[in-house]
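Written below as structure tokens is the structure these notes are about.
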Amino acid sequence: MLTRVKSAVANFMGGIMAGSSGSEHGGGSCGGSDLPLRFPYGRPEFLGLSQDEVECSADHIARPILILKETRRLPWATGYAEVINAGKSTHNEDQASCEVLTVKKKAGAVTSTPNRNSSKRRSSLPNGEGLQLKENSESEGVSCHYWSLFDGHAGSGAAVVASRLLQHHITEQLQDIVDILKNSAVLPPTCLGEEPENTPANSRTLTRAASLRGGVGAPGSPSTPPTRFFTEKKIPHECLVIGALESAFKEMDLQIERERSSYNISGGCTALIVICLLGKLYVANAGDSRAIIIRNGEIIPMSSEFTPETERQRLQYLAFMQPHLLGNEFTHLEFPRRVQRKELGKKMLYRDFNMTGWAYKTIEDEDLKFPLIYGEGKKARVMATIGVTRGLGDHDLKVHDSNIYIKPFLSSAPEVRIYDLSKYDHGSDDVLILATDGLWDVLSNEEVAEAITQFLPNCDPDDPHRYTLAAQDLVMRARGVLKDRGWRISNDRLGSGDDISVYVIPLIHGNKLS
């Protein structure tokens with residue numbers, strides 16, 4: 001085991017998986033190279049690149065920055081720019097997509113408001129094939145804008161698939177609740193098919209006395225809507241959207257798991273998406289990409305990063321509860337450094353799943369095993385293998401030269417944050433920034449905000465390209481300039497050698513939704 005671990009640790013700088021830098025296949029893949037691709041590799045469709053342009057963009061020496069040719073291809077005059085890595089993988093493993101989603105109630109679906117109409121439905125499951133909208137005699141649905149970024153590792157397969165299909169899973173999940181969301185004055189029913197009460201959302205539940213008396217609206221009352229128990233939780237509409245996004249991420253991950261036996265879907269990916277629905281932004285993140293809002297020069301974080309360090313306690317607790325997942329090769333405990341055999345019987349600082357601080361424990365044989373989480377900062381890895389703990393894919397990922405699967409420690413669940421556009425009057429320089437970790441590895445939130453607040457005021461407010469140029473400026477600042485000692489940014493710091501993808505989304509368009 002020690003030899004295997006040394007080999008894995010030696011590959012820390014080679015990529016997110018030990019021994020897989022630049023590879024199109026994850027460890028232990030099910031013969032993926034002999035299977036057809038689920039979707040062909042390419043760059044985001046909204047860039048409008050020809051095949052020749054795609055090939056030219058994959059220049060690891062020049063690293064040309066790609067931007068939108070036509071701003072009308074993205075809603076809200078959104079800006080976008082990207083650049084390929086400096087050679088760590090053959091392809092740019094980032095993927096992006098942006099669409100306007102139309103959500104209609106499924107035909108024949110149970111609804112909370114009988115006799116309401118819904119007009120379009122999917123003619124197939126969300127597998128990206130045969131997707132069309134069919135007219136019927138039911139009500140109008142709702143439209144929402146969708147932006148997404150996927151940062152692939154150990155190949156671009158999972159990122160490409162997620163960029164094509166996740167939006168369909170989101171639409172599918174929203175279809176069951178679209179009529180409920182449109183009726184914001186009434187709290188969601190506990191069971192679909194119940195007629196909602198015509199009362200404000202803040203006065204749904206009965207008092208205990210009314211419930212016991214059997215009065216109007218009480219259990220057993222002959223003239224009122226379904227029973228409302230006084231202990232029933234009040235679920236706001238926003239929680240339904242959050243649940244839909246969480247379910248969509250889970251279904252996307254399950255689809256990748258199912259289809260990897262039929263298609264070559266390499267590696268895994270992080271996922272950062274935004275939907276604008278009924279005047280609110282919902283930002284869902286699984287991985288280490290990041291979203292921030294810059295409003296009047298103020299920075300508003302809209303995501304958290306999920307890494308071995310930030311999720312240490314969750315990972316340790318899982319390993320503590322299910323020690324077989326460690327394969328008798330790892331310890332779930334954390335120590336300041338590797339424990340040496342000569343330290344048996346001595347007391348050393350350690351940290352367990354229930355601790356944020358440190359304590360001393362007597363070193364035992366079990367503590368000599370390799371730690372579940374090893375390394376610091378960007379070099380921290382789960383089982384010396386992967387540096388992100390949430391995302392999609394990675395179903396075949398194993399510890400280097402072993403049969404220990406890492407997927408049980410990885411989660412597809414996103415964190416979802418909400419921003420209410422209607423609460424603010426946004427200016428033309430107020431923006432939402434979405435970017436993969438290639439940007440954030442070298443630029444802080446403050447540096448990005450400073451760059452935006454310096455750049456946008458110097459652009460014509462009526463120039464539709466201003467946000468694309470701002471995205472290009474951010475990518476250029478993070479990539480830097482190629483010098484004798486590699487890519488360098490300001491103050492001669494090392495530039496980002498990773499793939500970089502950036503959206504700059506102007507929030508002024510949200511004013512129209514208020």
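Indices start at 1 and increase along the chain as displayed.
Quick reminder: no glycine exception, Cβ is built from N, Cα and C everywhere.
No substitution from the list is modelled in this structure, which keeps its original residues.
Positions annotated as domain 'PPM-type phosphatase' by Swiss-Prot: 77-507.
In this structure, H153 (mutagenesis position) is part of a beta strand by DSSP. The 10 Å shell around the Cβ of H153 (mutagenesis position) contains 30 further Cβ atoms across the protein chains shown. According to Swiss-Prot, the experimentally introduced change H153 to L is described as follows: Decreased enzymatic activity.
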Model confidence over the domain 'PPM-type phosphatase' (77-507), averaged pLDDT: 88
